[in-house]
Amino acid sequence: MKLFIILATATLLIAATQATYPRDEGFDLGETQMSSKCMRQVKMNEPHLKKCNRYIAMDILDDKYAEALSRVEGEGCKSEESCMRGCCVAMKEMDDECVCEWMKMMVENQKGRIGERLIKEGVRDLKELPSKCGLSELECGSRGNRYFV
């Protein structure tokens with residue numbers, strides 16, 4: 001009887017977790033709203049966008065930690081520069097609107113997971129990515145304001 005109760009409780013916890021934190025096959029899209037057009041673009045560019053994640057992690061975290069994590073996740077980045085190049089490929093292939101939505105998703109998904117200081121550093125790095133990739137400054141936001149997270 002105790003075993004049944006434990007198994008039933010575990011099953012409910014797993015079901016509740018999956019309902020609360022819906023996951024896509026790739027990125028954790030969390031509860032961030034993204035247009036279907038941008039969702040498609042993110043999915044199509046997911047391998048390269050993962051390199052954006054790795055680039056930012058390498059920049060704000062200890063390089064050895066990020067390198068080990070990169071190997072485990074198979075991102076294929078040997079350096080910050082190689083991650084940035086892969087990231088730029090995705091950003092150049094996506095509409096500006098979708099790059100903006102993706103950036104917002106990235107920040108929203110990290111809130112509560114990492115410290116405030118790391119969030120600020122990550123936001124700074126995200127804002128710099130378009131210029132590092134040779135793209136014009138993104139105009140994100142409903143009123144044409146510069147991108148603000």
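Including glycine, each Cβ sits where the backbone N, Cα and C put it.
Here the original residues are kept at every noted site.
What Swiss-Prot annotates here:
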- C38 to S: No effect in IgE-binding activity (MUTAGEN)
- C52 to S: Decreased IgE-binding activity (MUTAGEN)
- C77 to S: Decreased IgE-binding activity (MUTAGEN)
- C83 to S: Decreased IgE-binding activity (MUTAGEN)
- C87 to S: Decreased IgE-binding activity. Susceptible to pepsin digestion by simulated gastric fluid (SGF) (MUTAGEN)
- C88 to S: Decreased IgE-binding activity. Susceptible to pepsin digestion by simulated gastric fluid (SGF) (MUTAGEN)
- C100 to S: No effect in IgE-binding activity (MUTAGEN)
- D125 to A: Significantly decreased IgE-binding activity (MUTAGEN)
- C140 to S: No effect in IgE-binding activity (MUTAGEN)
May I ask for the distance between D125 (mutagenesis position) and C77 (mutagenesis position), taken between their Cα atoms and rounded to an integer number of Å?
17
Nonlocal residues around C88 (mutagenesis position), in sequence order (Cβ under 8 Å, 6 or more apart):
L129, K132, C133, G134, L135
Can you figure out which of C38, C52, C100 (the mutagenesis positions) comes closest in space to C83 (mutagenesis position), comparing Cα atoms?
C52
I'd like to confirm something. Which of the mutagenesis positions, C52, C77, C87, C100, C140, has a Cα closest to the Cα of C38 (mutagenesis position)?
C100
By Cα geometry, the one of the mutagenesis positions (C77, C87, C100, C140) nearest C52 (mutagenesis position) is C87
For C83 (mutagenesis position), the number of other Cβ atoms found within 10 Å of its own Cβ:
26
When you put C140 (mutagenesis position) at the centre and draw a 10 Å sphere around its Cα, which of the mutagenesis positions C77, C87, C100 have their Cα inside it?
C100
Can you tell me how far the Cα of C87 (mutagenesis position) sits from the Cα of C77 (mutagenesis position), in Å?
10
